[in-house]
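Shown next, in structure tokens, is the structure this report addresses.
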Amino acid sequence: MSAIENIVISMENATERRKHITKQFESKKLSFSFFNAYTYQSINQSINQSINQSINQSINQSINQSINQSNSILHNIEESRILTKGEKGCLISHFLLWNKCVNENFEYLKIFEDDVILGENAEVFLNQNEWLKTRFDFNDIFIIRLETFLQPVKLEKQTKIPPFNSRNFDILKSTHWGTAGYIISQGAAKYVIEYLKNIPSDEIVAVDELIFNKLVDVDNYIVYQLNPAICIQELQANQSKSVLTSGLEKERQKRSKIRKKKTLKQRLTRIKENIIRALNRKKWKEQQRIKEMQGKEIVRFM
């Protein structure tokens, strides 16, 4: 079965974000549906809530079936001590849609988050399906990443899949954060669900770390990076001028401040780095930038 229209994950009460999404998609004459994001509570309350939070009745039926089949995954995610509450809710929201893709036999799903900004000619990619069907087998395990996080990443050029609308399908070979926009094949949805079924709760990671980092080097699992990208998170595009607050980002920043106790070697290395920075801050910054960029590039947004 062909996929449904573009799905945007959004909390039901996120008024400003929903206005933002409506403006973005309507400006491109794109149809879309909101998927009410999973709100972290106790697992039993959340399951009952999730059944009622959906795009339409058919999706409710799919979610009900998915939950009945996947309680172990939901409980594992809830028990994770690594993830913040926001990260748990985000992962489960994406997971429920992957389950929908499999249970309703969709060839693929186009999934977005409610802080996405769409670029030039995004409608050509998101309104049409022929370019997808002529280039990809949806039984294969692949994700097409439509987004850039504007971070240095390793990309492998390939010639098997031709460009479309002057954008290449490069193969992602390193971490690339964010899940604001991607297309997942049914084959990939099955693979990621099966992966989650077979790992303990202490190995569960955030959704972007899972599909765009942890699995990137796995054989037969391919992430195609659309290059240049057709979408970006509003926070990444506008930085300090961002108007859409992110509770998830605040949680992550708070967690990053909780530092682990360092070894003597690590402390001495840090002291050395501080001295170098103090003596020649500009030179040190340039060295760090060059080191980070070796063999990498920043995927442009346009």
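Heads up, the Cβ atoms here are built off N, Cα and C, so glycines get one too.
At each noted site, the model still has the original residue.
Here is what Swiss-Prot says about this protein:
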type	residues	note
VARIANT	LYS29 to Asn	In strain: DL42 and RM 7004
VARIANT	PHE106 to Leu	In strain: DL42 and RM 7004
VARIANT	GLN151 to Arg	In strain: DL42 and RM 7004
VARIANT	SER256 to Pro	In strain: RM 7004
VARIANT	ASN274 to Asp	In strain: RM 7004
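For GLN151 (variant position), the nearest of the variant positions by C-alpha distance turns out to be ASN274; the candidates were LYS29, PHE106, ASN274.
The number of other CB atoms found within 10 A of the CB of GLN151 (variant position), across every protein chain shown, is 15. Neighbour density for ASN274 (variant position): within 10 A of its CB lie 11 other CB atoms from the protein chains shown. ASN274 (variant position) and LYS29 (variant position) are 52 Å apart (CA-CA, integer value). Counting in whole angstrom, ASN274 (variant position) lies 53 from PHE106 (variant position) by their C-alpha atoms. Classification of PHE106 (variant position) by DSSP places it in coil, neither helical nor stranded. In three-state terms derived from DSSP, GLN151 (variant position) belongs to neither a helical nor a strand segment and is classed as coil. When other Cβ atoms within 10 Å of the Cβ of PHE106 (variant position) are tallied across all protein chains shown, the result is 20.
Around LYS29 (variant position), a 10 Å sphere centred on its CB holds 8 further CB atoms from the protein chains shown.
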